[in-house]
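Q: Can you keep this structure in mind? I'll have questions shortly.
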Amino acid sequence: MTADELVFFVNGKKVVEKNADPETTLLVYLRRKLGLCGTKLGCGEGGCGACTVMISKYDRLQNKIVHFSVNACLAPICSLHHVAVTTVEGIGNTQKLHPVQERIARSHGSQCGFCTPGIVMSMYTLLRNQPEPTVEEIENAFQGNLCRCTGYRPILQGFRTFAKDGGCCGGSGNNPNCCMNQTKDQTVSLSPSLFNPEDFKPLDPTQEPIFPPELLRLKDTPQKKLRFEGERVTWIQASTMEELLDLKAQHPDAKLVVGNTEIGIEMKFKNMLFPLIVCPAWIPELNSVVHGPEGISFGASCPLSLVESVLAEEIAKLPEQKTEVFRGVMEQLRWFAGKQVKSVASIGGNIITASPISDLNPVFMASGAKLTLVSRGTRRTVRMDHTFFPGYRKTLLRPEEILLSIEIPYSKEGEFFSAFKQASRREDDIAKVTSGMRVLFKPGTIEVQELSLCFGGMADRTISALKTTPKQLSKSWNEELLQSVCAGLAEELQLAPDAPGGMVEFRRTLTLSFFFKFYLTVLQKLGRADLEDMCGKLDPTFASATLLFQKDPPANVQLFQEVPKDQSEEDMVGRPLPHLAANMQASGEAVYCDDIPRYENELSLRLVTSTRAHAKITSIDTSEAKKVPGFVCFLTAEDVPNSNATGLFNDETVFAKDEVTCVGHIIGAVVADTPEHAQRAARGVKITYEDLPAIITIQDAINNNSFYGSEIKIEKGDLKKGFSEADNVVSGELYIGGQEHFYLETNCTIAVPKGEAGEMELFVSTQNTMKTQSFVAKMLGVPDNRIVVRVKRMGGGFGGKETRSTVVSTALALAAHKTGRPVRCMLDRDEDMLITGGRHPFLAKYKVGFMKTGTVVALEVAHFSNGGNTEDLSRSIMERALFHMDNAYKIPNIRGTGRICKTNLPSNTAFRGFGGPQGMLIAEYWMSEVAITCGLPAEEVRRKNMYKEGDLTHFNQKLEGFTLPRCWDECIASSQYLARKREVEKFNRENCWKKRGLCIIPTKFGISFTLPFLNQGGALVHVYTDGSVLLTHGGTEMGQGLHTKMVQVASRALKIPTSKIHISETSTNTVPNTSPTAASASADLNGQGVYEACQTILKRLEPFKKKKPTGPWEAWVMDAYTSAVSLSATGFYKTPNLGYSFETNSGNPFHYFSYGVACSEVEIDCLTGDHKNLRTDIVMDVGSSLNPAIDIGQVEGAFVQGLGLFTMEELHYSPEGSLHTRGPSTYKIPAFGSIPIEFRVSLLRDCPNKRAIYASKAVGEPPLFLASSIFFAIKDAIRAARAQHGDNAKQLFQLDSPATPEKIRNACVDQFTTLCVTGVPENCKSWSVRI
């Protein structure tokens, strides 16, 4: 049977594909076939939004053109027949930016830029549907988009200028409702704006591209069945119900796909293959919406976005009593997923997928929704009850049946309904527990006639509490019923200690908490229905427990110092210059590694990794791999021409030989003609193992004495004397979990052999060109000078590409050497997370001695980190943790020790802060316990113990230019700390089940590589005869704005406009022997190198300037050229006077320190563990800022990354050492809605730093730790909750990091948690272990 042609439009151009493969996604087609690389691959599972595009089609049922956003990484091209696709390239370019592109660029909303095109397209789609959106609609548009760099504030602030309801004016003062005016401090004068909205192009909806007329002409043409055949899969697009039922009768195993949001993931990540896929999306009956007498019936193919809009309309016009169920469904849909998923995911698919943690199925089950099932010749209606899901991922449907529709019922008089969900993150997250709850009372009474309590996340399917609910019938809605239900649920809803998903006590407690919320909500509604006399009055302190999550309108302030009035307009230092690549990033023109056009004879590589934590390799079978079309070769350690040993300490291998030491250890690599064939072949490689004992956790390592190197120690004073003189001594321990970098662009390399003298060129996404070069050269057995490494830009790095990127690059270089052809590999997100390691988990055991006044006199901390299977940078990271164990406090008698645990996990590595945040969190943890034990305000104890100017640290470095007290006092004042503390106490008295916390935290962060010789930077400056300047330096651009700052430095040094200066890339053949772009020091080191090179040029131009004092610049340059004077210069800088000895505790490890203070307020839900970040005020000393926009962006971005570290991001490993959390669906980084509602950042004024270029300071890492103010505010709120339930206010309790909903809920001990205590049998292995 012949296949049909696929016809669709992309950016107005017609595309006819004669060989459409159902396995090809729109993303792959756009990038590889059409060369449209603006759309990015961030995760491949619809979780990050980097691949967002807009789809436009004529909707025959609504009789209109509709526009909606989709994830191109999940959309099969076969689903796009007769639609129009718009990508970021289709709406504007750098010659003429669309207003959406312009505003994100000019409001500084693009740092690394990898997420930017997807965010642009989400906003563009909103504006196509709603040219004048509200602020809330704008925020909701980004629920399916993630950004790891910016902290989201500048994106939202830029796009709020489109809003009709008080769009931000950016501080221009033209808006009477301006957020800055509303919250303006009296203590500091307002800065100029970071951007001026008046400069923005207005949005003109009439100028948008039209829907293709050819597609519009087809609207009345009957749709016909289509067939597309790929290499392994056939896709049939059914156009009528009859065709569909016939197909299902003939092929009962055929998969029905509408949005591909589930099947696509199963095929990609679970290696499932469905040879026949049938798409029923066109069938009218499956898309119909029917308003019946008992409810609204939705066809099974109706997208969830349509369900949402229909129910919203009904809720607006129907009586409240009739829409109880509708509002429950809407509450679940609110947090269900991003717009991209809801636009295509069908209501029927959501039901039939039968997920045990479905958001919607418990709601449908509790509501008694009716399902209509049809097959050829039969039709039946069933109620969705406990029998509908007979087992894991199973339904009552017969193989030949399909779901035709679902009827969501109207609620009756006396019926109440609520829906609940708790996840790690509110937006776009998989639930831990979901629930639908319904009660129907006998008319005019509070006696229960029907009660339905349904749950997801409590079994292998959606369940109903069938033992508990019948016992409540005919009971009155009162305290007695509450106790009965809670006892019943605790008994009925048991979970095994090793239940998949873990968090057993938390999940069990949530079922009771949800019912308690439902009980209170119903009680409240009964009171409004004049039944208060029967049921009793709701305690007013309980009322807030019934409130659904509401977010106040955001308010943001950014304060910075203006440049001097006499500064030349051409001198851009100190001005908020946008990132130089922002326009290219916003238009999709910025080129990342995988965007480089493919070579004609290019091959693709996929890694083959270990599935065991520690084992001998007994055999490798490649026979199945070789059968895959396009297979070229399989590489192992035997193929390495020179040295298989690699890594910073030669303790790693290019490929594992004989033995593997972690899950994810690279054993070999498959090379094939396409990425898809390479991946299939890699999965076909079968490896057998002989398991060896594995060490997974820090505790395992301690028990087995498994460490790297000797103990590291810093000691000062007389510890014994200090403890003996102390009034109080407190001991304890703190565990700090690891963190995944989650740069949006995964590791990527293209290796191109040059065919002579062993030369090779590598295009790499790396922070470390030098080590990439030397590791490849060593592996191949050639001198470094034969290997050129080039980096244009990275889509984020954060330390994750400092050393670990080399494991990919080295394998690629071997493949290119072996085949003699260019080879490319961009890791999939799950591979990247599995292989590359992350932030080190820490365990600290501390003992602190202090006086009754709160003065700390003695401290001892033993630090243990989980280093993983190789040493990598673990020792330097532990050293920095010890250097920062004091944070900002003078402790006369102190000892800090550090051990790095050698475990069978992927090697952990550098991550923004480099051990500093772990050391400082421990310091603030015991400091908070000192304050509690003394009964003193924490802020007083912190201030009392703080260093002063000229003090020596515990490692004997003198503090000079110590601005921290200024930052502290300014933050106390600008945050109105003392007044707000009283307000928090008042709120906590008035609310039993919601509590607020407030905390202020300082940071002191040392700037320099602690390995002295790394503190060097270089630059190369070429001046061309037209006066243009090409600048190269040793640092790489990963979104932090380094290139922009270097151009600003060169501009001031040469006294020419920034427009004359260009940076193309970083490469080993321009600036050699570079230090990694890390340690926050790159602007300092390379900036000074740039300055030196520019000075050399200026000296050479001096004679020509004297001859022509008025210039212009171009004349001096031409005169120098014609006089045969070199117009090329290098510059070099090394940081002076560095070097510390652990043996003698002397010398300076740091050139200077950066300081900052943050005050944060949170509100926790004691029943669910949920929290919201109400407000954060930050005062940061960045010296004389080179670029306030970039520096504020770094402060906000680092803070939000720290927010993830301390409250949200949690890695789950199995007891066998296998990572569970391998993508955005299971690993949650902060989203748009996670940031503080009020976010106020102030750069300290008048604090020039004499030790760095143009008096600036480092900013990349220091602000991250300030997010611990959120952690400690949460702990403050938990303490208030525990005090309410009988805990002594001075009683200490352990709260490990991150403070996830699970930890918050479990710490808020109450009558519900005590019912759900779950013992763990001795030999039971839990689902995940604390590594």
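Note: Cβ is positioned from N, Cα and C throughout, glycine not excepted.
Original residues throughout; no substitutions modelled.
Marked as [2Fe-2S] cluster 2 binding site by Swiss-Prot: C112, C115, C147, C149. The FAD binding site feature in Swiss-Prot is assigned to 256-263, F336, 346-350, D359, L403, K421. According to Swiss-Prot, the feature substrate binding site maps to E802, R880, F914, T1010. The domain 'FAD-binding PCMH-type' feature in Swiss-Prot is assigned to 228-413; the stated evidence is sequence analysis. Under the heading of mutagenesis, Swiss-Prot lists C535 to A and annotates it as follows: Slows the conversion from the dehydrogenase form to the oxidase form; when associated with R-992. Abolishes conversion from the dehydrogenase form to the oxidase form; when associated with R-992 and S-1316. Among the mutagenesis results in Swiss-Prot, C992 to R has the note: Slows the conversion from the dehydrogenase form to the oxidase form; when associated with A-535. Abolishes conversion from the dehydrogenase form to the oxidase form; when associated with A-535 and S-1316. The residue drawn here is the original one. Annotation of the published mutagenesis C1316 to S in Swiss-Prot: Abolishes conversion from the dehydrogenase form to the oxidase form; when associated with A-535 and R-992; the original residue is retained in the structure shown.
Relative to the rest of the structure, where do these features sit?
A: Over all protein chains present, the Cβ of C149 ([2Fe-2S] cluster 2 binding site) has 30 other Cβ atoms lying within 10 Å.
Sequence-distant contacts of L256 (FAD binding site), defined by Cβ-Cβ distance under 8 angstroms and a gap of at least six in the same chain, are K248, I277, V278, C279, P280, G349, I352, I402. Reduced to three states, the DSSP call for L256 (FAD binding site) is strand.
According to its DSSP assignment, T1010 (substrate binding site) is coil.
DSSP gives C992 (mutagenesis position) a coil state; it is part of no helix or strand.
DSSP gives C1316 (mutagenesis position) a coil state; it is part of no helix or strand. Same-chain residues at least 6 positions away in sequence with a Cβ under 8 Å from that of C1316 (mutagenesis position) are, in sequence order, A490, E505, R508, T509, L512.
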Q: What number of additional C-beta atoms lies within 10 angstroms of the C-beta atom of S346 (FAD binding site)?
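A: If we count other Cβ atoms within 10 Å of S346 (FAD binding site), we arrive at 29.
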Q: Can you check which residues sit near C112 ([2Fe-2S] cluster 2 binding site), meaning Cβ under 8 Å from its Cβ, same chain, 6 or more apart in sequence, and list them in order?
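A: Listed in sequence order, they are R148, C149, Y743, L744, E745, R793, M794, G795, G796, G797, M1038, G1039.
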Q: Please work out which residue of E262, E802 has the most C-beta neighbours within 10 angstroms of its C-beta, and give that one of the binding-site residues.
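A: When each Cβ's neighbours within 10 Å are tallied, E802 leads.
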Q: Looking only at E802, R880, F914, T1010, the residues listed as binding substrate, what is the longest Cα to Cα distance in Å?
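A: Among the residues the record ties to substrate, max Cα distance equals 17 Å.
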Q: Does anything in the same chain, at least 6 positions from L403 (FAD binding site), have a Cβ under 8 Å from its Cβ, and if so what?
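A: Within the chain, L403 (FAD binding site) has Cβ neighbours under 8 Å at A300, G348, I351, I352, L371, T372, L373, L397.
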Q: Taking 8 Å from the centroid of the Cβ atoms of C112, C115, C147, C149 as the cut-off, which other residues in that chain fall inside it around the [2Fe-2S] cluster 2 site?
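A: Neighbours found: S110, Q111, G113, F114, T116, R148, T150, L744, G795, G796, G1039.
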Q: Which one is closest to F914 (substrate binding site) in space, judged by CA to CA distance, out of the binding-site residues C115, G259, E262?
A: C115
Q: How many other Cβ atoms are found within 10 Å of the Cβ atom of F914 (substrate binding site), counting all protein chains shown?
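A: So the Cβ neighbour count for F914 (substrate binding site) comes to 28.
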Q: Across the domain 'FAD-binding PCMH-type' (228-413), what does the mean pLDDT come to, as a whole number?
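A: Within the domain 'FAD-binding PCMH-type' (228-413), the model's average pLDDT equals 96.
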Q: Fewest other Cβ atoms within 10 Å: which of the recorded positions C115, C147, C992 wins that one? Let me know.
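A: Comparing Cβ neighbour counts within 10 Å for the recorded positions C115, C147, C992 gives C992.
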Q: Quick one: among the binding-site residues G259, G349, which has the most Cβ atoms sitting within 10 Å of its own Cβ?
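A: Result for the most crowded candidate: G259.
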